[in-house]
Amino acid sequence: MNASPVRLLILRRQLATHPAILYSSPYIKSPLVHLHSRMSNVHRSAHANALSFVITRRSISHFPKIISKIIRLPIYVGGGMAAAGSYIAYKMEEASSFTKDKLDRIKDLGESMKEKFNKMFSGDKSQDGGHGNDGTVPTATLIAATSLDDDESKRQGDPKDDDDEDDDDEDDENDSVDTTQDEMLNLTKQMIEIRTILNKVDSSSAHLTLPSIVVIGSQSSGKSSVLESIVGREFLPKGSNMVTRRPIELTLVNTPNSNNVTADFPSMRLYNIKDFKEVKRMLMELNMAVPTSEAVSEEPIQLTIKSSRVPDLSLVDLPGYIQVEAADQPIELKTKIRDLCEKYLTAPNIILAISAADVDLANSSALKASKAADPKGLRTIGVITKLDLVDPEKARSILNNKKYPLSMGYVGVITKTPSSINRKHLGLFGEAPSSSLSGIFSKGQHGQSSGEENTNGLKQIVSHQFEKAYFKENKKYFTNCQVSTKKLREKLIKILEISMSNALEPTSTLIQQELDDTSYLFKVEFNDRHLTPKSYLLNNIDVLKLGIKEFQEKFHRNELKSILRAELDQKVLDVLATRYWKDDNLQDLSSSKLESDTDMLYWHKKLELASSGLTKMGIGRLSTMLTTNAILKELDNILESTQLKNHELIKDLVSNTAINVLNSKYYSTADQVENCIKPFKYEIDLEERDWSLARQHSINLIKEELRQCNSRYQAIKNAVGSKKLANVMGYLENESNLQKETLGMSKLLLERGSEAIFLDKRCKVLSFRLKMLKNKCHSTIEKDRCPEVFLSAVSDKLTSTAVLFLNVELLSDFFYNFPIELDRRLTLLGDEQVEMFAKEDPKISRHIELQKRKELLELALEKIDSILVFKKSYKGVSKNL
């Protein structure tokens, strides 16, 4: 029974020394097969031993031991199998991790070969013998030939070919991650930052800048494809018509610690765009925004692409040269494009002249323009595209030509496959391999890849493989030539770094001069006073809060009571005018004694209705609304007295904040006030003191009303004339004349006459009631005869009660919460909004811009000085070119 654990232990030791690799030969068994056979032997041996043990020992005294061992037998077997299973899983995981890289390479090669075979087979149907009319070597043939050579080398054990394959694999790995960090002193990234700073200072200056690589070429030269091959993404708009109508200032930033590929549009304040279809769409819209009548614009589009797979470069893509204007294009388009390109081709910019191999260099628009801007060819790099369209010997002669010599030479690239990639060719059986593509291209993209992104990535890989296979196949022709996109990238990195490095000292001198001028202006105009948009905003908010604090001290209970009392006085006058002053029996109130109890009851009920209408008119909401409006109006007055009056953004924010704070307590305050005045709706108890105050207030109120009526009547009389007004009034008072002609009187004159009659009657009534109030109405007993006094007393009680709760529920809450809420909303404002607010004032805008210019110049000068200090310890940089 002890044989099974011992054999398992021996087996584990043997398996531990067994190599876990995948054998390609069918005659060699894998470790899994050996392990399975050994496990079978273990089980058979253990079973045989157990049976033998039971048969040979039949003693009754040993039955308990036998039974216990039989029971433990499954446990031993199960434990052994579990240990073996765990070991198998461990070895399988080790084997999978060992072969993962190899499988990935095989998968990439298989997919590319399937694509090439599909293209070759489809080409056999449409072309003669599978060869294109352009004379290119079919990609599938190149890949197949390369694969056959590799297999033959492996069978023969040729060490030289193995070394070549290792070099190619190493090149592929180096291409996957850009090595900008290892190039020279890695100064390009810092100098591109300086260039970006200088562009912020003055983007239109041709002197205050560092060199860039300016890409020029005709529309069919493959200019856009060269840029996309450097970036590794398709993002530039293409089309049969001219789609590049504005310069594209492209900045590539190497981010070694990031797996994302993102795009920024700094001038549009759009950042971290991961969808390059969106980038392409935006570039198309920005270019198409240029009117057809203008065709091209000098306003650049600023685009920054960040990735671990791009070098640190600063490029400018210009509109392609044309030979003949189209019918829908302006006649001066050719001249406009030439003038725009000349602006960017000036020193110290590097010129990247793109020319197609199938076009004679004598007709190259790019070389012609570069020769005009750089006669000696010291700043020009020639790039020859579409080398696969010509014979290798001719391609070599183009790259090594002496007719059009350039100091930096020519670089040959192939940026496209012989035929465009069709989606149906992405899979072996006509279907897009979505799963495999996702595994390849979604790495580092956090799930952002889609079918279109996969297609773009596949195009770049296939293009790179095609270029690599072509130059490898024709290696003997391009021995002494500079070819491949990788070589172009390396050359651009070195040249740009050297050019920028050489331009640092003269640029530093210019920056110092500009800084001195800016500092002098800043001192003269603003006395070196530091001001930021945020500090300007906070200073104005502090002034606003101080004004609100003063308003809080002035706006106490008496102010609130006067506002509410004035409104209720007007309501009292409206009630009196409606229910009393139009009553024909008003004269009866002046008699010493009413004729009957019925008449007395009539005036008593009339007073109750008037009082009820006053108390049930919605005092809660009326008083709350009046208080709210008074606060908002005073807040507007405070804003108008500060510098915020010129800033609509902050004025709206302050007003909306105040409205929200007041609205939060509006309904609860109105309900509280309404509940407090509820007893006055049923019974109003007046003391003699209240009556006396109300009587005096009523007299003053009637006097003011009488004064206003007399003033208005006198104004009409002066405007029309006393005699003419008397005639009109006499005519209107005679009712029989209303049915006849107007005797030449205008409609306006008749309206003035009607108003004068009304005012005359109202003055007589007010004079009559004023005498009544002065001579009588001395006590509450006469409240039915003196409704003016009674209603005035009621309004006074309503006002006093409402003010108590308005002061507590609304005012105190507003003055406490408004500054807090205002600060909270101000913190939510972004830097862009704060800067926009500050620049609404022209003087402040000038202050901030001049100060920002001074700070940017200081920052650029500091960075340049640090690079120059470091550069002194580095000699012979230009010798690496």
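Cβ atoms are placed via backbone N, Cα and C, with glycine included.
No substitution from the list is modelled in this structure, which keeps its original residues.
Here is what Swiss-Prot says about this protein:
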type: MUTAGEN; residues: Met1 to Ala; note: Abolishes translation
type: DOMAIN; residues: 207-505; note: domain 'Dynamin-type G'
type: BINDING; residues: Ser220, Ser221, Gly222, Lys223, Ser224, Ser225, Gly239, Lys386, Asp388, Thr415; note: GTP binding site
type: MUTAGEN; residues: Lys223 to Ala; note: Loss of stability
type: BINDING; residues: Ser224, Thr244, Asp317; note: Mg(2+) binding site
type: MUTAGEN; residues: Glu294 to Lys; note: In mdm17; loss of function at 37 degrees Celsius
type: MUTAGEN; residues: Asp542 to Ala; note: Impaired dimerization
type: DOMAIN; residues: 780-872; note: domain 'GED'
type: MUTAGEN; residues: Phe805 to Asp; note: Impaired mitochondrial morphology
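Nearest by CA distance to Asp388 (GTP binding site), out of the recorded positions Lys223, Thr244, Glu294, Asp317, Phe805, is Lys223. On a Cα basis, Phe805 (mutagenesis position) lies 79 Å away from Gly222 (GTP binding site). Listed in sequence order, the residues Val215, Lys223, Leu227, Leu236, Pro237, Val243, Ile248, Leu318, Pro319, Gly320 complete the 8 Å Cβ shell around the Mg(2+) site centroid, once Ser224, Thr244, Asp317 themselves are left out. Taking a C-beta cut-off of under 8 Å and a sequence gap of six or more, Asp542 (mutagenesis position) has no contacts in its own chain.
Long-range Cβ proximity for Glu294 (mutagenesis position), meaning a same-chain Cβ under 8 A and a gap of 6 or more residues, is found for Pro330, Lys336. Of all the recorded positions given, namely Thr244, Asp317, Phe805, those whose Cα is no farther than the 10 Å limit from the Cα of Lys223 (mutagenesis position) are Asp317. In the domain 'GED' (780-872), the DSSP tally of helix, strand and coil residues is 82 helix, 0 strand, 11 coil.
Candidate binding-site residues: Ser220, Ser224, Thr244. Fewest other C-beta atoms within 10 angstroms, Ser220.
Within the same chain, residues at least six positions away from Asp317 (Mg(2+) binding site) with a Cβ under 8 Å of its Cβ are Val215, Lys223, Ser224, Leu227, Leu236, Thr244, Pro247, Ile248, Leu250. Each of the recorded positions Lys223, Asp388 was assessed for Cβ neighbours inside 10 Å, and the highest tally belongs to Lys223.
Cα to Cα, Ser220 (GTP binding site) and Phe805 (mutagenesis position) are separated by 81 Å. Asp542 (mutagenesis position) carries a helical DSSP state (H, G or I).
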